[in-house]
Amino acid sequence: MIVKAKFVKGFIRDVHPYGCRREVLNQIDYCKKAIGFRGPKKVLIVGASSGFGLATRISVAFGGPEAHTIGVSYETGATDRRIGTAGWYNNIFFKEFAKKKGLVAKNFIEDAFSNETKDKVIKYIKDEFGKIDLFVYSLAAPRRKDYKTGNVYTSRIKTILGDFEGPTIDVERDEITLKKVSSASIEEIEETRKVMGGEDWQEWCEELLYEDCFSDKATTIAYSYIGSPRTYKIYREGTIGIAKKDLEDKAKLINEKLNRVIGGRAFVSVNKALVTKASAYIPTFPLYAAILYKVMKEKNIHENCIMQIERMFSEKIYSNEKIQFDDKGRLRMDDLELRKDVQDEVDRIWSNITPENFKELSDYKGYKKEFMNLNGFDLDGVDYSKDLDIELLRKLEP
């Protein structure tokens, strides 16, 4: 079977398993060449299979600390109808490379929102793994089941200050389109907060603390985004922004309790605009990111996920310097993105963008390549003309 990238309504339907393997290896290779850092030895990542979560796992394992890791993610393998999800293979191949290095890489393919999953992870920590030094919450999910009430909540990417129409990029057709987004209802805002806010992160921390699974002075981090005013209406001032504000509010509560009980700390890291499975489908964001990529690459300050996370650990969290937070207690890894010279140039290009010239004025080529890489396509060193053995792939277990 030969696997090619097939688009369905702007999504890439299939994945290339060995392209995913190459992408994991590329990130590992970057970490091996980076300056490195001394950091946590035992790490739990919820949302570990792609984007910032995967980069976090790779960084702590191969970027210096040689950490043992637990990853929680909800993914599917090969079936008669589909070859599986990218995260499924990212988990498999991360584990392969970690084991070669003598590291524990335990995967839980479970619903992170469920109490049963939390119980399984905690039991493993207490029985086999040992107390964790770092807990990273990097979950991006479309739905959440509240196992206490049985209610199922669905997140929506909507505005809250009236309807919105803005340009976005259709990577299937390589063109700019206008995307209309309606204003959210009170119920939709609350459901999005339930799914993408800090409630589940807080529940994880409460359970881990109650069961004595944190080491002394342990750290927990959740990832967020603020971005440019160009994306405010759909992001920071939209349903997602309300959820992220909740995440930041929960960080303060978690931090107070961890600090009091174990001398630990909790905070949100505000990261830069990058192509991830979550961000690629936010209206306006793809065009903004493509322009930003061009500007930051020209200034030699562009970072992809693994570069950003490696810098976060080596220069901010586990450096010899005291961590600098903003006035709301957040770590600002979007510092380079929001530099005045960067944003001024982004604004200049944005004002001149048209459907005819956007490929020339932005780094659309680089943006699309990263988008394709998410599912294992368009990577150097992968033979995409080679038949894949589906039966062999079915035998692979994360």
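Including glycine, each Cβ sits where the backbone N, Cα and C put it.
Don't expect the noted substitutions in this model, because it carries the original residues.
For Phe11 (mutagenesis position), other Cβ atoms within 10 Å of its Cβ number 13. Listed in Swiss-Prot as a mutagenesis experiment, Phe11 to Lys is described as follows: Slight decrease of catalytic efficiency and 3-fold increase of the affinity for NADH compared to wild-type.
The NAD(+) binding site annotation in Swiss-Prot covers 47-52, 74-75, 111-112, 139-140, Lys244, 274-276 and rests on experimental evidence. Cβ contacts within 10 Å of Glu75 (mutagenesis position), excluding its own Cβ and spanning all protein chains shown: 20.
Among the sequence features in Swiss-Prot, the mutagenesis site Glu75 to Ala is noted as follows: Able to use both NADH and NADPH as cofactor.
Counted within 10 Å of its Cβ, the other Cβ atoms near Tyr225 (mutagenesis position) come to 25, all protein chains included. While the structure shown retains the original residue, Swiss-Prot records the mutagenesis experiment Tyr225 to Ala with this note: 12-fold decrease of catalytic efficiency and slight decrease of the affinity for NADH compared to wild-type.
DSSP assigns Tyr225 (mutagenesis position) to coil, not to a helix or a strand. What Swiss-Prot lists as substrate binding site is Tyr225.
Looking at Swiss-Prot, you'll find the mutagenesis Tyr235 to Phe noted as follows: Loss of reductase activity. Listed in sequence order, Tyr225, Gly227, Gly241, Ile282, Phe285 are the same-chain residues six or more apart from Tyr235 (mutagenesis position) with CB atoms under 8 A from its CB.
Annotation source Swiss-Prot lists active site, proton donor at Tyr235.
Counted within 10 Å of its Cβ, the other Cβ atoms near Lys244 (mutagenesis position) come to 24, all protein chains included. DSSP assigns Lys244 (mutagenesis position) to a helix in the three-state reduction. Among the mutagenesis experiments that Swiss-Prot reports, Lys244 to Ala is described with the note: Loss of reductase activity.
For Lys245 to Ala, Swiss-Prot lists a mutagenesis experiment annotated as follows: Slight decrease of catalytic efficiency and affinity for NADH compared to wild-type.
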For Gly51 (NAD(+) binding site), which of these mutagenesis positions sit within 10 Å, Cα to Cα: Phe11, Glu75, Lys244? none
Between the binding-site residues Gly47, Ser49, Asp111, Leu139, Val275, which lies closest to Lys245 (mutagenesis position), Cα to Cα? Leu139
